[in-house]
Amino acid sequence: MSAGASATGPRRGPPGLEEATSKKKQKDRANLESKDGDARRVSLPRKEPTKDELLLDWRQSADEVIVKLRVGTGPVRLEDVDAAFTDTDCVVRLPDGRQWGGVFFAEIQSSCTKVQARKGGLLQLVLPKKVPLLTWPSLLKPLGTQELVPGLQCQENGQELSPIALEPGSEPRRAKQEARNQKRAQGRGEVGSGAGPGTQAGPSAKRAVHLRRGPEGEGSMDGPGPQGDAPSFLSDSATQVEAEEKLCAPPMNTQTSLLSSEKSLALLTVEKTVSPRNDPVAPVMVQDRDPEPEQEDQVKEEMALGADPTALVEEPESMVNLAFVKNDSYEKGPDSVVVHVYVKEIRRDSSRVLFREQDFTLIFQTRDGNFLRLHPGCGPHTIFRWQVKLRNLIEPEQCTFCFTASRIDICLRKRQSQRWGGLEAPATRGAVGGAKVAVPTGPTPLDSTPPGGGPHPLTGQEEARAVEKEKPKARSEDSGLDGVVARTPLEHVAPKPDPHLASPKPTCMVPPMPHSPVSGDSVEEDEEEEKKVCLPGFTGLVNLGNTCFMNSVIQSLSNTRELRDFFHDRSFEAEINYNNPLGTGGRLAIGFAVLLRALWKGTHQAFQPSKLKAIVASKASQFTGYAQHDAQEFMAFLLDGLHEDLNRIQNKPYTETVDSDGRPDEVVAEEAWQRHKMRNDSFIVDLFQGQYKSKLVCPVCAKVSITFDPFLYLPVPLPQKQKVLPIFYFAREPHSKPIKFLVSVSKENSSASEVLDSLSQSVHVKPENLRLAEVIKNRFHRVFLPSHSLDAVSPTDVLLCFELLSPELAKERVVVLEVQQRPQVPSIPISKCAACQRKQQSEEEKLKRCTRCYRVGYCNQFCQKTHWPDHKGLCRPENIGYPFLVSVPASRLTYARLAQLLEGYARYSVSVFQPPFQPGRMALESQSPGCTTLLSTSSLEAGDSEREPIQPSELQLVTPVAEGDTGAHRVWPPADRGPVPSTSGLSSEMLASGPIEGCPLLAGERVSRPEAAVPGYQHSSESVNTHTPQFFIYKIDASNREQRLEDKGETPLELGDDCSLALVWRNNERLQEFVLVASKELECAEDPGSAGEAARAGHFTLDQCLNLFTRPEVLAPEEAWYCPQCKQHREASKQLLLWRLPNVLIVQLKRFSFRSFIWRDKINDLVEFPVRNLDLSKFCIGQKEEQLPSYDLYAVINHYGGMIGGHYTACARLPNDRSSQRSDVGWRLFDDSTVTTVDESQVVTRYAYVLFYRRRNSPVERPPRASHSEHHPDLGPAAEAAASQASRIWQELEAEEEMVPEGPGPLGPWGPQDWVGPPPRGPTTPDEGCLRYFVLGTVAALVALVLNVFYPLVSQSRWR
């Protein structure tokens, strides 16, 4: 050939040669592209710029990197995109053959990566950083810096493997090129970089270790290489060692597992390389014996058919231990852990999960090509084994698993209810059976979010601490794992701790509200994952100005599981009734759905519900503006509005109320419910509405009317405010010490029968044999009949209850007598005249006492007559001790028996002491008889001021001795003289008594000594019947005239029921054997059952409220019922009973009472309600079901403050979809824009107002997702218009949602409590603020008027 020909020949060449060469290239290219899992790339010049063309943009945040690829102009189907990720690199293959990939600048969390489709033919990759807060200067590493981590070698059972020889005949020219390129010479190079031809087509997979049994004692023998030849093992060669290190030490993601066995196990190490065909370090398979002939033939056959030479021979009995499988896990409540293992196309017939107390093992086979490509040499018949050593013990018998199309779901039941904080046990503990486990250096699966949630990585400081804790664990492993566990960059350079980093937020145990799965028809998934600022369910609501009532209701309803799931995926649009005049045309339903999404996306710290408020205000003008309203009222209107928007009834028929007319209740109730559903049929009705039975009874004709009505919530009344009254109970016999009881009664509308009934149960005495009396100033103020009101009785008043003898028991008439005690001489000292105020000058001018009361003194009768008009109302004897009632049969009413009873009762309330006898005192027989008339006259004239007026001339004056001689200096005897009663509280003035000159008692009158001795008096047995009595007994008749009783021996006394008795103690010091007497605190025993009555006085239970709700009541006159039989309005008796209970039960505690426009009140008493297992079986008389109607609490609305101003908050949890006893998100406190976690024990407070209960084991079936035309076939062409209308409303509300700014802060503009104040308005409405302050000032003035005028009148009326 000529030179020119030789020069141009290679370019042009003969036509036949060029055509043959082109056809050969096309055939080779088609063969390579048709093979599944081929790791080789075809070096084509046109694919070199693919990477630059695909990469559109990338950006990073503190914890993730987002890469956007330009795929094309049309929609992208994620099913056709093949993406594989490791912690260091990735590769993305498109359906048209294009691909993108590379080695990242730093490590990522490959298990948390996401591939998302976007509008405009974009593909978005979300790559969570393994090291948060680490700034990446570039997305990919430069080509010259992608080096391996030196020093890692492959080992087996603690010994290094022999070096692997390079095959001499494997394209030496290519090997030289790879040797010059450090990046391509490593065992695992850049993936999909697209930097030049021949780049690897798939990602560098994690190292898999395959195990095969071999005879003990046999060494490793040659096996088939990539070309079908057995590689030889070289020894002590630098080149071989370097090749071994490059093969056995891939960076970061090499993971190896060893399976323990009784026989020796041979190690098979398989790794996908950069270029399987041309790489000099081709993967080999180490075996313990020569391959079988059948296997060798199979390998040759696969190579002849163009199979991948790097793939292992498929063996049905091979077992591959996996150190890591893509998974995540989360704790489902305190008792379970859910693990999701993401492997597709599982062969269910040969896959299973084995559970033990400390671990579980997943054994499976898969046909997923992407998974098999990550494990070279594995095929559909390969058995994979993944064993996880658990952090704590489990119950193997209660653990379950199930297979889905894309994953395996494993549910682990904890042995103890506690928080694990992670799934796997620390690496130093090893796996069960003695095998070592290579634990990933990244965060544990529980550190990631549950499925569907965004990543919540640790802060840099916490990540550094986590690495420091795991470093000694990795080093403590034996040498068998040194070549498996790769070091992370954190072990070289720990991130600098940031002192300003906030503490991590609580872990969310529930996935956020999921969106519809992305498909080829739907690529409009929101880009909200990158905007998350809080955990799902922790978004607050901004207070727009006294709108805390609305915020608390919305937060409670958003945690209603069925309602939340119903609105999350737009399937409710099929049920929107756009033509309902009572609704909003779907705007309220769609606005509520938009708000629910905002609360569960986690993209707002606080969201403004202004659009929903505007929609509600457009239908209910009372909610216009920013004034306070009742939360229950707003909740009822909101649910009713949602019901009307979702009402399935297009044309409501006319229905009438169904009455019983003697038919069975079951028939009438079902008929009434069906009639209600003819007009009201929606998801709100299915979820919230129940049915109760209303029974009306006419008081005149006894006509009974029974109807069945629906209810949305139960307004249960609270028991009225209670007061605790101390009651002193006296038994029928005086030898029993009085007992003090504490009885709770209502502050309003209480009667004496409540106290008598309560005491009757305590002392086991019939109520008709008890008498209740009030004591004021040591005398009976009044004796209550059972019907008498106790509203005017305060807890400080003294109430005595006496047991009386029953006439049925005595078989004769029983005499009941009131007895009061008083001294013969009052203990009040007299130092001056009551009329002229002149003090006593000398002994000759002694002041004379009034003989009626002995409490005042006068100079003469002139002063007495002058002072009588003023003294008349106060002239009464001085009483001491407590009065009491005695009941004696008429036949046994003797003086001795009466004296015995009186002395027995009196000793509990007075202290009596009789000093030793002194001979110098006057005897009774030596007294002048003239003084008897004086005393008799005085006694007859003694009485209350209510009797007939007495002229002053009829009164007698007695002359006491000088006050200096009254014995005021007398003291009690020493304590060693005998059992002297306590003198505490007894002053010297009380001991002083002025003796009366010449005024003795009746001569010769003696009273037999009662059987019971008076405390403080020491006497011998022979002198018991010889001493004088210590008191006298006087009879007081109906006209208040007193007469001293005489001892008639065994003859019964003649006393009527209209008289009373007075016990007069002989305390005149001038008389023989006088006594010292004074009042004392009543001696009594405390009732042990009343110890907690005071604490329970202000506490009620929900059962008590439900009992009041179901108790019959009489209708008020303005609510009178029209009796169809009497043809008149009657104040009938009405009773409500529960018949049908809903799935979600709302209970309103009626804390607010409105008596009038001015008089309003709120009850702040504690109502104890169960958080778990509210049993309503005793209140529900209707549905007889096998399962009891048990409910669990999931939300509470609280109200703080009073009627004028207050604040609403809410506590809620998100119950599990299948069990209301478990929570997917725990209890949180919603205080407007602030959301914090709370303990379940803090939910029950005295401020609870509205309770939300969810029924156990009674889920509500959601309606099937159908098109609007399918649900309403009668609409015809209007279905498309309705659907487009819903779409327009969605776009409008979502656009307004984006324009609404976020809340100003966690506390909102009004602080933690939004007491009434001016709302945040603009300057265009200044008059509204003035009007608001004017209204507030008026209300404050009315309150002050009530407190200053009406309250004193009410407080004084009780004393009248």
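Cβ from N, Cα, C; glycine included.
What you see is the original sequence, not a version with the noted changes.
For reference, Swiss-Prot has these:
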type	residues	note
DOMAIN	322-424	domain 'CS 2'
DOMAIN	539-1256	domain 'USP'
MUTAGEN	CYS548 to Ser	Enzymatically inactive mutant
BINDING	CYS850, CYS853, HIS871, CYS875	Zn(2+) 2 binding site
ACT_SITE	HIS1207	active site, proton acceptor
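Summary for the recorded positions CYS548, CYS850, CYS853, CYS875: the Cβ-based neighbour count within 10 Å is maximal at CYS548. With respect to Cβ neighbours within 10 Å, the recorded positions HIS871, HIS1207 differ, and HIS871 shows the lowest count. In the three-state DSSP scheme, CYS875 (Zn(2+) 2 binding site) falls into the coil class. For the pair HIS871 (Zn(2+) 2 binding site) and CYS548 (mutagenesis position), the C-alpha distance works out to 64 angstrom. Report note: the Zn(2+) 2 site is defined by CYS850, CYS853, HIS871, CYS875, and the residues of the same chain whose CB lies within 8 Å of the CB centroid of those residues, excluding them, are ARG852, ARG855, VAL856, LYS872, LEU874, ARG876. Residues in the domain 'CS 2' (322-424) partition by DSSP class (helix H, G, I; strand E, B; coil) as 11 helix, 46 strand, 46 coil. Spacing of HIS1207 (active site, proton acceptor) relative to CYS548 (mutagenesis position) is 7 Å (Cα to Cα, whole number). On the 0 to 100 pLDDT scale, the domain 'USP' (539-1256) averages 79 in this prediction. Annotation note: the residue listed as 'active site, proton acceptor' sits in a strand segment as assigned by DSSP. For the pair CYS853 (Zn(2+) 2 binding site) and CYS548 (mutagenesis position), the C-alpha distance works out to 67 angstrom.
A gap of 64 Å separates the Cα atoms of CYS548 (mutagenesis position) and CYS875 (Zn(2+) 2 binding site). In three-state terms derived from DSSP, CYS850 (Zn(2+) 2 binding site) belongs to an extended strand segment.
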